[in-house]
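Novice: Questions regarding the structure given below will be posed in turn.
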Amino acid sequence: MKTVPAMLGTPRLFREFFILHLGLWSILCEKATKRNDEECPVQLTITRNSKQSARTGELFKIQCPVKYCVHRPNVTWCKHNGTICVPLEVSPQLYTSWEENQSVPVFVLHFKPIHLSDNGSYSCSTNFNSQVINSHSVTIHVRERTQNSSEHPLITVSDIPDATNASGPSTMEERPGRTWLLYTLLPLGALLLLLACVCLLCFLKRIQGKEKKPSDLAGRDTNLVDIPASSRTNHQALPSGTGIYDNDPWSSMQDESELTISLQSERNNQGIVYASLNHCVIGRNPRQENNMQEAPTEYASICVRS
């Protein structure tokens with residue numbers, strides 16, 4: 001049994017027949033598409049004499065509803081300058097997008113944000129089957145922002161029921177930034193307060209330490225003076241009221257000895273400021289040691305401050 005290429009003669013003839021079949025099929029499909037497009041043309045449904053108001057610094061947008069059947073057309077925005085509509089250049093502050101979550105797809109022009117120079121009339125257009133279709137114009141009135149901006153709310157497109165106020169997201173974006181700043185400043189303020197308290201405590205302790213050092217030194221001097229004075233007083237105490245001092249050789253060699261004891265007590269407890277004891281001893285003459293015996297003389301004075 002002969003195959004199809006054999007029946008056609010050669011493989012080259014079979015390839016040409018296949019290409020001809022694809023060409024005829026594409027022509028038929030194109031005619032059907034054109035027929036559908038003619039039955040359902042593209043429509044740009046912007047209401048005539050549409051007007052909108054905006055304030056500088058707001059996030060603003062205008063919408064162009066587009067009706068189509070099969071293929072989404074290529075739509076552009078332009079701004080009227082006299083009798084000419086100048087196409088807009090896309091930038092981060094001025095860009096377009098499609099919103100197809102509605103019953104009618106919408107081609108949107110975004111102002112992020114809007115300025116006084118954006119004041120004017122805008123329209124959208126498309127090229128459909130070698131024919132340019134223009135929409136009605138939308139006029140935007142841009143005014144300076146004042147302090148009491150709540151008296152002049154943003155006006156949206158009247159012919160689109162689902163249009164939203166573009167100034168809302170800006171406040172929502174500002175609130176997280178302010179909250180983050182507040183959460184950052186609170187711990188920083190608490191840390192500074194804690195550091196100030198620690199520095200104040202260290203300063204007070206240092207002052208108290210300086211005040212304690214002179215009193216400690218005075219106590220040490222008093223103790224050092226009291227110990228030899230008491231021991232010496234006990235050593236030189238008389239055995240009886242009428243007895244004579246038994247002076248040691250060292251004390252007898254001195255013509256006159258004077259011992260002064262100064263005591264300084266704490267300011268709030270003791271009233272005695274100082275006490276002095278003068279002890280005068282007439283030394284023995286070693287040459288007349290056997291013939292003469294001299295009695296010592298001593299006296300004490302006490303001063304009390306009220």
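Any Cβ shown, glycine's included, is placed from N, Cα and C.
No noted substitution is present; original residues retained.
Features from Swiss-Prot:
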- 37-139: domain 'Ig-like V-type' (DOMAIN)
- PRO41 to Glu: In strain: 129/SvEv; requires 2 nucleotide substitutions (VARIANT)
- LEU44 to His: Loss of interaction with TNFRSF14 (MUTAGEN)
- ARG48 to Asp: Loss of interaction with TNFRSF14 (MUTAGEN)
- GLN52 to His: In strain: 129/SvEv (VARIANT)
- ARG55 to Trp: In strain: 129/SvEv (VARIANT)
- GLN63 to Glu: In strain: 129/SvEv (VARIANT)
- PRO65 to Ala: Loss of interaction with TNFRSF14 (MUTAGEN)
- ARG143 to Thr: In strain: C57BL/6J (VARIANT)
- TYR245 to Phe: No change of phosphorylation implicated in interaction with PTPN6 and PTPN11. Severe reduction of phosphorylation; when associated with F-274 and/or F-299 (MUTAGEN)
- TYR274 to Phe: No change of phosphorylation implicated in interaction with PTPN6 and PTPN11. Severe reduction of phosphorylation; when associated with F-245 and/or F-299 (MUTAGEN)
- TYR299 to Phe: No change of phosphorylation implicated in interaction with PTPN6 and PTPN11. Severe reduction of phosphorylation; when associated with F-245 and/or F-274 (MUTAGEN)
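Can you tell me where each of these features sits in the structure?
Specialist: Listed in sequence order, PHE128 are the same-chain residues at least 6 apart in sequence whose CB falls under 8 Å from the CB of PRO41 (variant position).
Cβ-based neighbour count (10 Å, all protein chains) for LEU44 (mutagenesis position) stands at 21.
For ARG48 (mutagenesis position), the Cβ neighbour count at a 10 Å cut-off comes to 8, with all displayed protein chains included.
There are 19 other CB atoms within 10 A of the CB of GLN52 (variant position), with all protein chains counted. Under DSSP, GLN52 (variant position) is assigned to a strand (E or B) in the three-state scheme.
Counting every protein chain shown, the Cβ of ARG55 (variant position) has 20 other Cβ atoms within 10 Å.
For GLN63 (variant position), the number of other Cβ atoms no farther than 10 Å from its own Cβ, over all displayed protein chains, is 22.
Every protein chain shown contributes to the tally, and the Cβ of PRO65 (mutagenesis position) ends up with 21 other Cβ atoms within 10 Å.
Note on ARG143 (variant position): other Cβ atoms within 10 Å of its Cβ, all shown chains, come to 13.
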Novice: Near PRO65 (mutagenesis position), meaning Cα within 10 Å, which of LEU44, ARG48, GLN52, ARG55, ARG143 (recorded positions)?
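Specialist: If one measures from the Cα of PRO65 (mutagenesis position), the recorded positions that come within 10 Å are LEU44.
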Novice: Hey, how far is ARG55 (variant position) from ARG143 (variant position), Cα to Cα, in Å?
Specialist: 5
Novice: Helix, strand or coil for PRO65 (mutagenesis position)? Use DSSP.
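Specialist: DSSP assigns PRO65 (mutagenesis position) to strand.
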Novice: Could you measure between GLN52 (variant position) and GLN63 (variant position) for me? Cα positions, answer in whole angstrom.
Specialist: 11
Novice: Translate the DSSP assignment of PRO41 (variant position) into the three-state scheme.
Specialist: coil
